[in-house]
Each structure stands twice: as C-alpha cells, then as structure tokens.
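Student: Pasting a structure here, questions to come.
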Amino acid sequence: MGRRACCAKEGVKRGAWTSKEDDALAAYVKAHGEGKWREVPQKAGLRRCGKSCRLRWLNYLRPNIRRGNISYDEEDLIIRLHRLLGNRWSLIAGRLPGRTDNEIKNYWNSTLGRRAGAGAGAGGSWVVVAPDTGSHATPAATSGACETGQNSAAHRADPDSAGTTTTSAAAVWAPKAVRCTGGLFFFHRDTTPAHAGETATPMAGGGGGGGGEAGSSDDCSSAASVSLRVGSHDEPCFSGDGDGDWMDDVRALASFLESDEDWLRCQTAGQLA
C-alpha cells in the first residue's frame with residue numbers, strides 16, 4: 001500500500017508560477033489560513049497540485065520569510081547543525097528564523113556542502129571568516145598546509161641549504177668506548193718529602209731495648225716507604241690514555257707488590273723472633 005496521491009495528475013499545470021497565481025494563493029491563505037492543502041487548488045481556482053501550493057507558500061509567499069544572502073554566522077550554524085542532524089533540513093530551518101528548508105538545502109548542495117566536504121577531507125575544522133579576507137569559509141588546517149608548502153618551496157629553491165640542514169640533523173655524536181684491562185689503583189703522594197741525610201721513620205719499633213729486631217723492621221719499612229715515594233702518583237696506574245707504554249704501568253705495579261711482600265715478610269719475622 002503506497003501513499004495516496006494528493007490530487008489527480010490530469011490537467012495539472014506544471015512549471016514556474018505566475019504573479020497572478022501567487023496573488024490568488026496568497027489571498028486564499030490569508031483569508032482561510034494554512035492547512036488542508038489538497039482543497040486549496042479547487043477553492044482558490046488554481047490548476048496546481050496541493051503539494052505545489054504548500055511549497056510555494058512556505059518557501060516564497062510567507063510574509064516572515066527572510067530575504068537576501070545567507071550571512072556568515074548562518075553558514076557556521078548550518079555547518080554545525082548539519083554535523084548533528086544530517087540532512088534534516090526542516091529541523092535545521094527551524095533553528096534559523098526566516099529561512100526555509102528548501103533554501104537551506106539548495107544552498108548546501110550548491111555551495112556550502114562542497115566546502116564542508118573539502119574541509120573534512122583535509123582533516124581540519126571549518127571556521128567562517130570575515131568577507132574582507134576573500135573567502136567565506138576556510139579550513140583551520142590550511143595554515144599548516146601553507147607552511148608545509150612554503151618550506152618545500154624553500155628547499156627546492158636552495159638545494160645546498162637543504163642538504164646542509166639534512167646533514168646537520170643526521171650528525172649524531174657517539175663517544176668512543178675505552179676498554180679497561182686491569183684494576184685501578186690510586187696512590188696518595190707523600191706530603192713530607194725526604195731530604196738528603198734524613199732517615200726513614202720506623203713504622204714499628206720499640207724503645208732502646210730492641211736493637212736487632214728494631215733494626216730489621218726499620219730496614220723493611222724504609223724500603224717500602226722509599227718504593228712508595230718513588231712510584232707514587234696522583235693518577236691510577238692504568239690511566240688508559242694510550243700515550244705511554246702500558247708495560248711501564250705493569251712494571252711499576254710489580255715492583256710495588258714485591259716491596260709490599262718484603263715488608264710483610266720482615267714484619268712476620270720480627271713478630272716470631
């Protein structure tokens with residue numbers, strides 16, 4: 001079951017409305033009010049369809065219709081309402097006083113829909129601008145696209161600078177790894193240098209009674225202290241700079257260990273005696 005036709009199609013006039021027909025329709029609606037559009041053609045003496053009479057009155061002959069071009073604020077509101085309501089033109093027209101759904105639909109299909117489609121494809125939001133800028137609505141992402149285009153044009157105009165920029169951006173500082181092959185030994189420099197003719201201070205000794213034992217321990221202590229003064233440095237044995245021979249560091253470490261063993265051996269012999 002389809003919807004019943006509003007009127008018979010035989011003998012119905014089609015095409016543009018004349019001023020005489022407009023006056024007859026306006027006079028009838030003002031006298032009888034809106035509604036019952038199927039009876040309007042017969043009572044008004046019009047050879048038109050009832051639907052055609054209704055649309056002619058609502059879209060063109062109403063006294064409260066707002067004439068003129070759609071303003072920029074109205075364009076912005078139409079775009080926002082279309083995002084929420086879609087193609088429900090009657091609901092959109094109800095929020096724009098004086099505008100008809102047919103006018104809004106035609107304006108969207110002819111002008112505004114193309115701009116909104118281009119803005120949605122670019123991934124930006126639409127902002128309605130003032131008329132002195134030369135455009136009614138421009139996407140917010142246009143500025144980013146313009147900057148990208150200017151940068152690419154500058155690179156094409158000056159290829160040498162573009163190559164320099166790429167090289168400087170790709171240069172990364174990477175420190176060279178240094179391999180440490182041994183332990184780090186730190187020695188403290190003796191702050192009291194030994195003058196000529198002075199004797200080394202004994203590290204362990206008694207009074208006047210322990211002559212032989214004290215003499216042997218003093219000799220060992222003197223040898224150890226002298227070896228420490230000779231081989232002492234503020235820097236570690238393994239500096240790792242690679243400028244000198246690394247065998248010198250090994251020899252210095254070996255001599256220190258031998259002198260240390262001699263000193264321990266002397267201490268042990270003195271305690272046992």
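Using the three backbone atoms N, Cα and C, a Cβ is placed for every residue, glycine included.
Substitutions noted, but not modelled.
Positions annotated as domain 'HTH myb-type 1' by Swiss-Prot, on the basis of sequence analysis: 9-65. Swiss-Prot lists 66-116 with the feature domain 'HTH myb-type 2'. Under natural variants, Swiss-Prot gives Asp101 to Glu with this note: In allele C1-I and allele C1-I-2K1. One natural variant catalogued in Swiss-Prot, Trp126 to Arg, is accompanied by this note: In allele C1-B73, allele C1-I and allele C1-I-2K1. According to Swiss-Prot, the naturally occurring change Val129 to Ile is described as follows: In allele C1-B73. For the natural variant Gly182 to Ser, the note given in Swiss-Prot is In allele C1-I and C1-I-2K1. Natural variation at this site is recorded by Swiss-Prot as Gly210 to Leu, annotated: In allele C1-B73.
Please go over these features one by one and say how buried each is and what sits next to it.
Tutor: Residue counts for the domain 'HTH myb-type 1' (9-65) under DSSP, split into helix (H, G, I), strand (E, B) and coil, are 31 helix, 0 strand, 26 coil.
Non-local neighbourhood of Asp101 (variant position): Trp89, Ser90, Ile92, Ala93, each in the same chain, at least six residues away, with C-beta under 8 Å from its C-beta.
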Student: Take the domain 'HTH myb-type 2' (66-116) and count its residues per DSSP category (helix H/G/I, strand E/B, coil), listing them in that order.
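Tutor: Going by DSSP assignments, the domain 'HTH myb-type 2' (66-116) contains 36 helix, 0 strand, 15 coil.
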